[in-house]
Amino acid sequence: MHKFDLELSRRANPLLFSAERYEEYPLKYDELKQYLLSQNPSHPHHNSRPYTSIDYFDYLLYRSKNDESEIDLDKKLVSEFALYYVQKEHLNSDDLNPTLNELLKLQPKSADWYEMMLRILESINTTGIDQLTKENNNSFPNSKRARSSTNMGGTDKFNKGAYHTDKADDDKNEILQELTSFLMSNSIQKGIDIKPIPLDDPVKFLKNGINSILDTCVSLEKNTSSPPISPNAAAIQEEDSSKKLEELETAFSDLQLAHNFLTKQFENDRAEYVQDIEKLTRTNRELQDKLLNNHSNLSKTEKKLHELEQENKELEKANNKLNSSRHNFGMSSPASSPVTWDPSSPSSVGSPTSGSGSRSLSIMTSEFKKVLTSTQRKYEKELSDEREHRFKLERELALLKNAEANTSLALNRDDPPDML
């Protein structure tokens, strides 16, 4: 038997062998019987448009542009009229077969060129299918197309007796088809292997199928030479089978309950997992924002610390200059000498101008000392403030660095793994 190529059939006739039509094919004996009865013209439930290749061939030729599942009747009528006219002209004219050289010599789109094209189309028109159908009917008298063509032409060529004879033959062929389909479907369902033989003669096929079934039964009887089963044993087997069936039903219901429970648990776990992912994502975003803020604050603090260090250096330079100037002033000033400051010294007493000069000098010295002392205290206070501020900034910088290290460590620990 030749292997059925479904892909080749799908390419040859995509509408007949489409995936949407698979459900229409009969797979069981009852469906096949109903399908065969619907194909019988004498049956009251005859299908007016059976699913055959000729029927779908019309769909391929005259498919409607608006709806591909319907036939464009206007297009089909026009095409059939054109085929009729071509066939009529072909029968009335001489059978001329133009050659390629004759066609190339003609002027394209001229009257002779169009006439030559019509002759070529007439020679390859599809109305010759009727003659081919007649030849196939003579070769395969048991085919469905032969029976239908015979029934269609019976009213014109035969009398009523011949029609009844054809009807009886159709009934006999229908019975043979029914028996054949019953044998094939049951043998497939029960695992009985029927030896392949040519399917041209259905009677031989049925005989071979019956012989295969009998041989299978005989071999089974030989292999299983067990004593006959008593009624009690049959009852026990039936009870065991019913118990097994109940156990299977119980196990099936348990599996359904377990499946439902696991499905709900999976949905709940998935919802919690999604919530955890959202929470971790939100926490990660907040920590990233805090880290950015800490980085910005750290950069500002470092900048301010650098400015304060520059100011501290300038203040130290000014303080050093002030200390050096004060030391030089104490070493070179006459007001600081003991002779000048000692009121009992002879020079201060005996000098005619010593009274007014020493008084003014002492006043200037005291005022200068006051100014110098206030300036020194001011700079010392500013210097101490700058030192305290610097110490405070250094402590904040250390705290920020520790916080940054802890934040990066926490991010590395809390970073969730990538999920699908």
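A Cβ is built for glycine as well, from the same backbone N, Cα and C atoms used for every other residue.
This is the original sequence, none of the listed changes applied.
Under the heading of natural variants, Swiss-Prot lists H90 to R and annotates it as follows: In strain: CLIB 219.
All protein chains shown were included, and the count of other CB atoms within 10 Å of the CB of M117 (variant position) stands at 14. What Swiss-Prot notes for the natural variant M117 to T is this: In strain: CLIB 630.
The natural variant G161 to S is recorded by Swiss-Prot, whose note states: In strain: CLIB 630.
For T165 to I, Swiss-Prot lists a natural variant annotated as follows: In strain: CLIB 630.
Around the Cβ of Q189 (variant position), the same chain contributes no residue under 8 angstroms that is 6 or more positions distant in sequence. Quoted from Swiss-Prot for the published natural variant Q189 to L: In strain: CLIB 382.
Recorded in Swiss-Prot as a natural variant, I210 to M carries the remark: In strain: CLIB 413 haplotype Ha2. Under the three-state DSSP scheme, I210 (variant position) falls in the helix class. Cβ contacts within 10 Å of I210 (variant position), excluding its own Cβ and spanning all protein chains shown: 13.
Sequence-distant contacts of E249 (variant position), defined by Cβ-Cβ distance under 8 angstroms and a gap of at least six in the same chain, do not exist. Quoted from Swiss-Prot, the note on natural variant E249 to K is: In strain: CLIB 556.
Swiss-Prot gives this note for the natural variant S253 to R: In strain: Sigma 1278B. DSSP gives S253 (variant position) a helix state.
Per Swiss-Prot, natural variant S325 to N is noted as: In strain: CLIB 219. S325 (variant position) carries a helical DSSP state (H, G or I).
Quoted from Swiss-Prot, the note on natural variant G355 to S is: In strain: R12.
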Cβ packing number for S325 (variant position), 10 Å threshold: 11
Three-state secondary structure, Q189 (variant position) (per DSSP): helix
S253 (variant position) CB neighbourhood, other CB atoms within 10 A: 10
Cα-Cα distance linking I210 (variant position) and M117 (variant position), given in Å to the nearest integer: 58
C-alpha spacing of S253 (variant position) relative to I210 (variant position), in angstrom: 43
